[in-house]
Amino acid sequence: MSGPTWLPPKQPEPARAPQGRAIPRGTPGPPPAHGAALQPHPRVNFCPLPSEQCYQAPGGPEDRGPAWVGSHGVLQHTQGLPADRGGLRPGSLDAEIDLLSSTLAELNGGRGHASRRPDRQAYEPPPPPAYRTGSLKPNPASPLPASPYGGPTPASYTTASTPAGPAFPVQVKVAQPVRGCGPPRRGASQASGPLPGPHFPLPGRGEVWGPGYRSQREPGPGAKEEAAGVSGPAGRGRGGEHGPQVPLSQPPEDELDRLTKKLVHDMNHPPSGEYFGQCGGCGEDVVGDGAGVVALDRVFHVGCFVCSTCRAQLRGQHFYAVERRAYCEGCYVATLEKCATCSQPILDRILRAMGKAYHPGCFTCVVCHRGLDGIPFTVDATSQIHCIEDFHRKFAPRCSVCGGAIMPEPGQEETVRIVALDRSFHIGCYKCEECGLLLSSEGECQGCYPLDGHILCKACSAWRIQELSATVTTDC
């Protein structure tokens, strides 16, 4: 890259004059106060920068100085010389491309670059943006309103007569190449704050920018061509993206096959008012009067309602339902339990006792033949069933006095008896054999004093002992 070359100073000034800001207004005016007059100098060609690009106005050799493009694409001149507004012809394609490139580079440029001196600028120009040659339209440069501050201000390039001193700083913005972001709209007014960041349009909803930098929402010559590459609301943008998805209709062959099957099914199964439902045996429809049988809360064909064992038809016959299965009477009886007393099948209630099944009328006492349904009973050693009374009468111990069976008292379940001399006695039969005194097994006075196999009280037992002693003495 090449920088600006300057002529050696001819008239150096010993004094330094303050430099002011050069305001390019585009109108001729007095030369800036630098303490020395401007000297003619040869034409200087500046290297193109991302934010400031120099153009040679086509006005002829009488052009006063190098022109440069400031922020927002307005052609300006340095050294306070008037800007040639008509120098950039609307029909010039190259000038329009450079103007758009500089605007894109400056407004999309990176932020935070430090200000550099104009004599130390060395940058590579960014690649020109993609454009369409067929849709370029001349855009007249809008005049920049004067503002007290804001934006990059061009430096006053001094000639040989300018004293050597600190040059006015020039703010240079370098554009950073950003992929996927569209340039902002032209015509934005210059503000004092920092430039806005790059605009990233949302895919499918953002603005599509064409070579003329027109939005789809703005009516213009290039809007129609750009909108052709964007589908409707349901579609996506360009670049190999998806379009609106249209549901595919069913092939005619499949539709015809489906209609044919439906027609055949309707012909084989015509709707009828005599339809009763599906058969519980075969699962087919029961249609027609007299063709079905209702049983077990279901509908059966006449030929399907048969016995589950012998397969005999049960229409008009008695049948037995066991676990939702139908049985004829013979097959049902064969499956029943037999009574342990009469050996007949039990068709009604079953009375179970000691692991056997009985008819309620067959479960009786073997002595009195009374039914024992709900009555306590007992069995003997041969598994004969007895009621409690008959069992005690038959198997209870006998009293040695009266000879009767010793049985429990009414309302009692236990039998109370007195055993003495290996004999059993009722409580009321346990008396002294001499005087008839009621003996007791607990009292000492009324206790039993047996003598020679007799039950005697204490007094009677003593009298008998004395009597026997006297007899023995007399015999001696």
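Cβ atoms are placed via backbone N, Cα and C, with glycine included.
Here the domain 'LIM zinc-binding 1' (279-316) has a mean pLDDT of 88 out of 100. The domain 'LIM zinc-binding 1' annotation in Swiss-Prot covers 279-316 and rests on sequence analysis.
Under the heading domain 'LIM zinc-binding 2', Swiss-Prot lists 339-398, citing sequence analysis as support.
The annotation domain 'LIM zinc-binding 3' is assigned in Swiss-Prot to 399-467.
Under the DSSP three-state reduction, Ser101 (mutagenesis position) is assigned to helix. The 10 Å shell around the Cβ of Ser101 (mutagenesis position) contains 23 further Cβ atoms across the protein chains shown. What Swiss-Prot says about the mutagenesis result for Ser101 to Ala is this: Exclusively located in nucleus.
Among the sequence features in Swiss-Prot, the mutagenesis site Ser102 to Ala is noted as follows: Exclusively located in nucleus.
Swiss-Prot lists Thr474 to Ala among its mutagenesis entries, and the accompanying note reads: Reduces interaction with MAGI1.
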### Query
Same-chain Cβ contacts of the domain 'LIM zinc-binding 1' (279-316) under 8 Å, 6 or more residues past its ends?
269, 272, 324-328, 330-331, 334
### Summary
Students should find that the Cβ of Ser102 (mutagenesis position) has, within 10 Å, a number of other Cβ atoms equal to 26
#### Entry: Helix, strand and coil residues within the domain 'LIM zinc-binding 3' (399-467) as assigned by DSSP
10 helix, 11 strand, 48 coil
